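*Asks:* Take a look at the following structure, please.
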Amino acid sequence: MSSVTWAPGNYPSTRRSDHVDTYQSASKGEVPVPDPYQWLEESTDEVDKWTTAQADLAQSYLDQNADIQKLAEKFRASRNYAKFSAPTLLDDGHWYWFYNRGLQSQSVLYRSKEPALPDFSKGDDNVGDVFFDPNVLAADGSAGMVLCKFSPDGKFFAYAVSHLGGDYSTIYVRSTSSPLSQASVAQGVDGRLSDEVKWFKFSTIIWTKDSKGFLYQRYPARERHEGTRSDRNAMMCYHKVGTTQEEDIIVYQDNEHPEWIYGADTSEDGKYLYLYQFKDTSKKNLLWVAELDEDGVKSGIHWRKVVNEYAADYNIITNHGSLVYIKTNLNAPQYKVITIDLSKDEPEIRDFIPEEKDAKLAQVNCANEEYFVAIYKRNVKDEIYLYSKAGVQLTRLAPDFVGAASIANRQKQTHFFLTLSGFNTPGTIARYDFTAPETQRFSILRTTKVNELDPDDFESTQVWYESKDGTKIPMFIVRHKSTKFDGTAAAIQYGYGGFATSADPFFSPIILTFLQTYGAIFAVPSIRGGGEFGEEWHKGGRRETKVNTFDDFIAAAQFLVKNKYAAPGKVAINGASNGGLLVMGSIVRAPEGTFGAAVPEGGVADLLKFHKFTGGQAWISEYGNPSIPEEFDYIYPLSPVHNVRTDKVMPATLITVNIGDGRVVPMHSFKFIATLQHNVPQNPHPLLIKIDKSWLGHGMGKPTDKNVKDAADKWGFIARALGLELKTVE
């Protein structure tokens, strides 16, 4: 164990103001709520000096831990293996796929040398050429490609570039005859077109069938790409290739609802333009449809309001003529597929693939024009099925697979690909070919090979435990096979629990390296608020039932100790974004000694003010509105920053945040650490905040070196807090 000294109370001075906000409570009337750290919401010289002092303290503590450098070396080695995506055949006659040699900060987009599906056993560089290398966008790794889409005819490539991980990005366009590689940059050739589409955020790129342009969502120009003011006045626009952004058509904007955001899609045959409207992050949206003629997208579009009330989630799958197939949770919390015939004045909704009561329909794609590939999530394990054009289930694919799956295909092609991964499955690409003999249609295209780890040395199991209110909760437990369940191991417990997002099995060489190095286990409970069991599971952990999310997470740790999966006091918890709220709320609510360490990353801590910054107003559907008295009464007791006790020993805590996070603004983390340090200044365990003052984003897109350092700091802190000895399990 690395020797690290800690002197309680050695924190930077944090000014406390007499600022008080007043809220209305349905049960108590007017409630004054002190906010002594309200000044940390601003961007001032005082805040800058405070963040520097806090960051320096955290770094000085981490620098004492010699294990961190050793972990960084191990993590870097464990990440050094080839990674790849499923290939896609475009209309230019080439296959395209992403490939990463191992430690590249961003995967490189390759293009096949020949029209045939590449034989990847010969090596990616032998069967393909670099088409687009995002690593050359900025020498220091500060620019990243966050999204890309090819035009339907395969002639254009549109890609969005973000700087320092920020949510705002700019779309550029290039011809597919103009690759971007290390070689082209060395020759001083960029090759992109003049198109420059700015202020792109929370959207995708939707090409029209004629390949003349694309739709996208943008926000009004602002002085700074990131900031804390609310996101408002989004607009869905159409950009024609070869024109300026000033010439773009505003396809839709609702000035009466400036907080709403939009999505769009076009039908495979180019006949329909679909517009989605969202008022928040709830699984409910409007669906409008417009018919396009030979002139394509133009001003003054006439919209048919097919769904004009926020009652359910609607997501277009495809259309066969005027018959549109939609994945929805309308009267089906586990989701189903319906059809609507747009040729009728009063479209009738018909079930196509009915809801399954014990499995959530997670993804549906149309394949080979008339078949449907569906992924169901049953007990947090993905199952893949093929359906006929009549909605009849034909077969199950990869029945022995346990993990998470995704589908990649183009509707008109006679094949589709599946990406399969799990806690100890680094990644397999499978192909289904409709033209092959039936017994040969499903095959493995390529499998990820990990260099420094043997995935077969690890195993994952699923257990069920009882939460505080008696609800049964599933939880995955991952371990190196040499680690015993005898009550001596440390446990890393990870969670999210919000926004109907499922905590699916995922492969992490860093986590497996930590488990192997320290003989620990990794636990992922499927807590309420997530989407593992459909919308009812989500509703069981949002707004007035949000307390269940924390109770489920705390009960998971107690179960691990009681059943000898973990040692008492050696459960460390980790989560990011909404998962950061989960971690902060759990250490505040749990009995003393439940957790040995906590690392909340970029989390929400002030539940009385979250809706006043950037996109936070969209989260009211998840957390509630503190301005409404009845909702204030259940929000206030859950808000982490307002419920830190002064008489309770807190676990070793390392909060991590990026100074320019434009999604969950850093004031949440700032206020929470200031409150912890003030309320329990003599806490025997460190209460620290690591602030990355060079990064804008919410945590995504960091260069490899920065990611490895962050991981080593986090896991090294946890190892020290739990008193773990660095070792290697043979």
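Placement of Cβ uses the backbone N, Cα and C atoms for every residue, glycine included.
Here's the feature list from Swiss-Prot:
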type     : residues          : note
MUTAGEN  : S577 to A         : Impairs catalytic activity but still binds both 35mer and 25mer substrates
ACT_SITE : S577              : active site, charge relay system
MUTAGEN  : D661 to A         : Impairs catalytic activity but still binds both 35mer and 25mer substrates
ACT_SITE : D661              : active site, charge relay system
MUTAGEN  : R663 to A, K or Q : Leads to diminished activities for both peptide bond hydrolysis and macrocyclization
MUTAGEN  : H698 to A         : Impairs catalytic activity but still binds both 35mer and 25mer substrates
ACT_SITE : H698              : active site, charge relay system
*Asks:* Where D661 (mutagenesis position) and H698 (mutagenesis position) are concerned, what is their Cα separation in Å, rounded?
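*Replies:* Cα-Cα, rounded: 5 Å.
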*Asks:* Distance between S577 (mutagenesis position) and H698 (mutagenesis position) at the Cα atoms, whole Å?
*Replies:* 8
*Asks:* Rounded to an integer, what is the Cα-Cα distance in Å between H698 (mutagenesis position) and R663 (mutagenesis position)?
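*Replies:* Per the Cα atoms, H698 (mutagenesis position) and R663 (mutagenesis position) stand 6 Å apart.
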*Asks:* How many neighbouring Cβ atoms, not counting its own, are there within 10 Å of the Cβ of H698 (mutagenesis position)?
*Replies:* 21
*Asks:* Same-chain residues six or more away whose CB lies under 8 A from the CB of R663 (mutagenesis position)?
*Replies:* D167, S577, G602, T614, G615, G697, H698
*Asks:* Does DSSP put D661 (mutagenesis position) in a helix, in a strand, or in coil?
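*Replies:* The three-state answer is coil.
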*Asks:* At a 10 Å cut-off from the C-beta of D661 (mutagenesis position), count the other C-beta atoms across all protein chains.
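*Replies:* Cβ-Cβ neighbours of D661 (mutagenesis position) within 10 Å number 26.
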*Asks:* For S577 (mutagenesis position), just count the other CB atoms lying within 10 A of its CB, please.
*Replies:* 21
